[in-house]
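**Q** Encoded as C-alpha cells, here's the structure I'll be asking about.
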Amino acid sequence: MAPPSEETPLIPQRSCSLSSSEAGALHVLLPPRGPGPPQRLSFSFGDYLAEDLCVRAAKACGILPVYHSLFALATEDFSCWFPPSHIFCIEDVDTQVLVYRLRFYFPDWFGLETCHRFGLRKDLTSAILDLHVLEHLFAQHRSDLVSGRLPVGLSMKEQGEFLSLAVLDLAQMAREQAQRPGELLKTVSYKACLPPSLRDVIQGQNFVTRRRIRRTVVLALRRVVACQADRYALMAKYILDLERLHPAATTETFRVGLPGAQEEPGLLRVAGDNGISWSSGDQELFQTFCDFPEIVDVSIKQAPRVGPAGEHRLVTVTRMDGHILEAEFPGLPEALSFVALVDGYFRLICDSRHYFCKEVAPPRLLEEEAELCHGPITLDFAIHKLKAAGSLPGTYILRRSPQDYDSFLLTACVQTPLGPDYKGCLIRQDPSGAFSLVGLSQPHRSLRELLAACWNSGLRVDGAALNLTSCCAPRPKEKSNLIVVRRGCTPAPAPGCSPSCCALTQLSFHTIPTDSLEWHENLGHGSFTKIFRGRRREVVDGETHDSEVLLKVMDSRHRNCMESFLEAASLMSQVSYPHLVLLHGVCMAGDSIMVQEFVYLGAIDMYLRKRGHLVSASWKLQVTKQLAYALNYLEDKGLPHGNVSARKVLLAREGGDGNPPFIKLSDPGVSPTVLSLEMLTDRIPWVAPECLQEAQTLCLEADKWGFGATTWEVFSGGPAHITSLEPAKKLKFYEDQGQLPALKWTELAGLITQCMAYDPGRRPSFRAILRDLNGLITSDYELLSDPTPGIPSPRDELCGGAQLYACQDPAIFEERHLKYISLLGKGNFGSVELCRYDPLGDNTGPLVAVKQLQHSGPDQQRDFQREIQILKALHSDFIVKYRGVSYGPGRQSLRLVMEYLPSGCLRDFLQRHRARLHTDRLLLFAWQICKGMEYLGARRCVHRDLAARNILVESEAHVKIADFGLAKLLPLGKDYYVVREPGQSPIFWYAPESLSDNIFSRQSDVWSFGVVLYELFTYCDKSCSPSAEFLRMMGPEREGPPLCRLLELLAEGRRLPPPPTCPTEVQELMQLCWAPSPHDRPAFGTLSPQLDALWRGRPG
C-alpha cells in the first residue's frame, strides 16, 4: 500500500462493508490507491448534502474545484447515483455506505486532439483532467477490474490484453515505490492485478504453464520499466487500454418502461461522446436520440399509473427540433439518477450555469446564482471578461477559487497612472460560514454583505484604490475552462448580437413569381405593411399545388426600411421550427411582398380580447412555453428576433379534445436598430430599454425583455396601461426603471421580473425560462384551469404529437398527412420536396424534406430501399438525419422522409455568400465533411456521389452529407466492390479506377473528397467547376466520349488547377487525394486531424 500522504483522510479507517455493525454512521469510500482495502471518510449523526460530501472527499483526494463536477456519489453496488442536492439523513440505527467516483467520462481523455477544456486561444487549451484526477481514475478503473465488477471474456486474445494491463499496473507500482521489478514481485503477485475469473483460470493451469506465464510477465515488466515513460503515462495507457476493451464502462444504461403500457422494458444509454441513445426491449442495437447540445429541457413527473406502481416517475427530454423522449422509471431515485447524469454532462459541455430542474440542481451553483458569483474560472477568463466589459474602473468579478474549496476571489479593474489594471483579493469562508477579507474590520454573514462593505471602505490593493462600482455577473453559455470541447461533435453556435452581424441574416430567400399569387381580401395594416389574404399556385410535373398564404406588402412610404424588411424575410427563410411561421419566399415585382403561410386564428392578443376570462391559466402557460421554445431555438442559432409581442404570436390551433393550443411566432418585421426614437417609444413596454439608447446592434437579451412583456400581456388579457401614456411618460417609465404591475401568481411574476431586468446581463436564458415554466406547469397552477370533471386536460406537448418514446420507433409517416409546400430539388433519378407532416390538419406539424423516385421500376425501388436502409443506420452530426418513410396505397410507392435544412446545398450556399466565407470557414466545412466520410468508412459505406451539391448546410458553421442514392455497403472481407450497372455517373468527381473498371472503395471516395476541396476553395464558381475545367482541358475539338478523354487526361497526370486563394497545405492534400493508385491516397482518418490542425491554426 502507498505510504500515508497529505491526501490520506484524517478520519480513522474502519470497516468498509455494507454489513458493518456500526450504527448511526455514513461512510464514503474512496478508490484504493493500491492493493488493499479502499480509504473512506466517516460521518456521524446528522443531515449531509451529497455535494458537501463530494467536496469533503475531493479535499481528501486532492481533487481541485475545477474538476469537482466530474465526480458524484453512488451506492456501493453502483445501482443508483445521487444528485448533488440529495440529503442523507443519518439516524441512530442507520448505516449507509457510499462510493465517491468519477461519473462523467469523455473519449480519449489525454492530450488535446479529441477533447479538451476551452481556452481563450487555440494554443491555451488544457486537458480535461490533471494528475490527481488521473490517479483517481486509474485507481477507480483498477479497482473495477481486479474486483470482478467488469464482465470480462477469457479468449486467448483477451487473456493477453489483461496480462498487458497487469504489466502496466505493476510498472506504475515500481515507479511509485522506486523498486526494481524483481523486488516488487517479491511482495506483489501479478495475479493480484488480474480480474478474478482470469486468476482462477491461471490457478487451474499446471505448474509449467503458470511458470511460463509468470516469466512472460516478468520479461514484459522489465521492458516497460526500462522505457522512459513516467508513472502517469503508464496510468494513462492503462486507462485508455481498459476503456478500449470495455467501452461500456464509460457509459450508463437505464432500464425504463413505455408510459401507459405493460411491455418489455426499454433501455436508455447516456455517453459523454454522443448523448442519449435508446433501444426497445433488451436489444443492444441503440438508436441515437440526441446529443447534449440538442436538449432544450428535461422534466420529471409522476407517471400516470394507479395502484402499487404509484412511485413510478415519467422523465421527458425535449430536443431542439421538438421531438420528445418519454421514459418511465420505477421510482424517483432512478429518475433523479438519470436526470442528474444528463444535467451534469450538459453543464460540462454546453453551459456551466444551467440546470434542467431544481430537483438535481447543485447547491453550490444555486449559491453562486444568488451571489452573482462565477464558478472556479481561471484569472485569464476573469480578466478577459472585464476587458470585454470595457475595462471600466470599479467593475469586478466574483469567482470561486480554482485551488481551494473554501475561498473566493475578487478580481477588479482599477485605475493606475499607466492605465487600467486588474487586481485580486482573496475572500475566505470559515467553518461557521462567515466571509472575511483582509482590510475589512470584521467578517460578514454573506458575500453580498461583504461586497457591500467594500464599496466605500477605502480598500487598497498593491497601492491602488479599490472602489467597486458594478459587478460583471455570470452569463448563460459563457465559455471558460469549465467547458469541455469535444472534437468531432456539432459546434456550438456563437452568441448572436445583431441581425446585421449574424450569418443567417444575409439576404437569401426564395423568389416567388407574381403570376403564381392570387390576391384576396385585405386583413389590415402593420406598422410598415399592408396585409392581404391570398393563394399561391405552383405547377410541378403537370400537377397543381395550392397553398393559402398571407401577403405582406411593404408600404412605399417606408422605402428607407426596405433592407431591414428583406433581412427579416431572409432570416425566416433560413430557419425551420414548428413554432415559427413558414416563409414561402418574397415577390419582388414592384413592391416587396413577403409570402408567408396563413395562420387561421390570427394574433393571440386579438384572440384573448375576444375570449377574455374563458381562457384558462393552464392554456396560457402552454402558449407561453411554446413561445419560449421558439425563442430558445433562435437563441441557440444566435439570431435575435427583436420584435416579440402578443401581436406577433399567431394561434394555429385553439386546443381542446385532449390537444393543446399551438402558436407560431411571426417574422420580426423592421428591426429596432433602424427605427426612430419616436417609433421605438411607441413599442414600449415590449422593446428592451437598451434598444432606445441609439444602439446599432440588437442582442439576444432584448428578446428576453420582449418575452417578459408578452407573458405579462397574455396573463393580463391585454396590453399594459403604459401603452396608452404619452411618449414622454413612457420614456420616464424606463428612466425610472419602472416595472409592470405584478401578477397575482408569485412565481410567474418573479419570472417576468427576471426577464425584464434593466441590466441585460441579469436576464435568464430561454432554457432557464423553460425550466421555470416547467415548474409552474407541473405544479398546482394546473388547478387554475378548472377542467371539466371526467375530461382529460390537454397534454403539454411541444409540436402537437411529435413525441418519441423510449420504446417506440416513429418512422412511419402517413402519406395523406404530408402536405406539399415547395420543390427543393430535382435530379435524374428523383425529386425532393418540402412538406409539412400535419396529422391534425391545422398546419402545426413539423417541416420535413421528402424524397421520391421519378421512375419506380423494380430495380429503382430496390435501390431506393437500400438507400433508406443505409441512411436509417447512420447517426452522425455530419450526416443528414433520417426521419422515416411514407408508403402509398398498397405500399406501391415509397418516399423517404428526412430532416429539412432550409439553407440548402453547399454549392448554392457558397455561391450566395462567397464574400463573407473566409478560409477558416471553408476549412471547418472541409473537416466536417471529412469527419462524416470517416464515419461512413468505419461502417463500410462508400458514398459514390460526394460533391458540394450533395452537402447540405444546417448553419453558418455546420454542414451535413446527404444523398445516398448511389451509396453501397462493402461486402465483408472486401475493401472494394464492382458496380455491374453503373448508369449515369458524376464522372468528373470519380477516381480513375471507377471510370475504367467501375471499382468503388473508400479510396475512391477520397478522390471525390479532393474534388470537393477544390469546389470549396473555388466557391463552386460555375466558370471553373470540375466539369468546366476538364472540358476546357479536352479542347473544343475533342474526339470520342468524354469519359475516355477524361481517363486519358488523368493518365497523363493532368489534374484540376489549384484555386487562386487556396492555402498551399490544402493544395497538397488535394494532390494526395488524387494519387493515381488508390493505395497511395490518405485515409479519411488521416486527413481529418490534418484539416483540424489547419483550421485550428487559422486566425479567428
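Every residue gets a Cβ built from N, Cα and C, even glycine.
Those substitutions? Not in this structure, it's all original residues.
What Swiss-Prot records for this protein is below:
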- 24-353: domain 'FERM' (DOMAIN)
- 372-472: domain 'SH2' (DOMAIN)
- 818-1100: domain 'Protein kinase 2' (DOMAIN)
- Leu824, Gly825, Lys826, Gly827, Asn828, Phe829, Gly830, Ser831, Val832, Lys851: ATP binding site (BINDING)
- Leu853 to Arg: Loss of activity (MUTAGEN)
**Q** Please compare the recorded positions Leu824, Lys826, Val832, Leu853 by how many other CB atoms fall within 10 Å of each one's CB, and tell me which has the fewest.
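**A** Taking Leu824, Lys826, Val832, Leu853 as the recorded positions, the minimal 10 Å Cβ count falls on Lys826.
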**Q** Among all the protein chains here, how many other CB atoms are within 10 A of the CB of Gly830 (ATP binding site)?
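**A** A 10 Å sphere around the Cβ of Gly830 (ATP binding site) contains 20 other Cβ atoms.
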**Q** Tell me the residue counts in helix, strand and coil for the domain 'SH2' (372-472), as DSSP assigns them.
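**A** Its residues divide into 18 helix, 38 strand, 45 coil.
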**Q** So what's the average pLDDT for the domain 'Protein kinase 2' (818-1100)?
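**A** 89, rounded to a whole number.
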**Q** May I ask for the distance between Val832 (ATP binding site) and Leu853 (mutagenesis position), taken between their Cα atoms and rounded to an integer number of Å?
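**A** On Cα coordinates alone, these residues lie 9 Å apart.
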**Q** If one measures from the C-alpha of Leu853 (mutagenesis position) to the C-alpha of Gly830 (ATP binding site), what distance in angstrom results, rounded to a whole number?
**A** 4
**Q** Once the DSSP letters are reduced so that anything not helix or strand counts as coil, what is Lys826 (ATP binding site)?
**A** strand
**Q** What three-state class does DSSP give Leu853 (mutagenesis position)?
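**A** Going by the DSSP assignment, Leu853 (mutagenesis position) falls within a strand, counted as strand.
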**Q** Going by DSSP, is Val832 (ATP binding site) sitting in a helix, a strand, or coil?
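**A** Its secondary structure by DSSP: strand.
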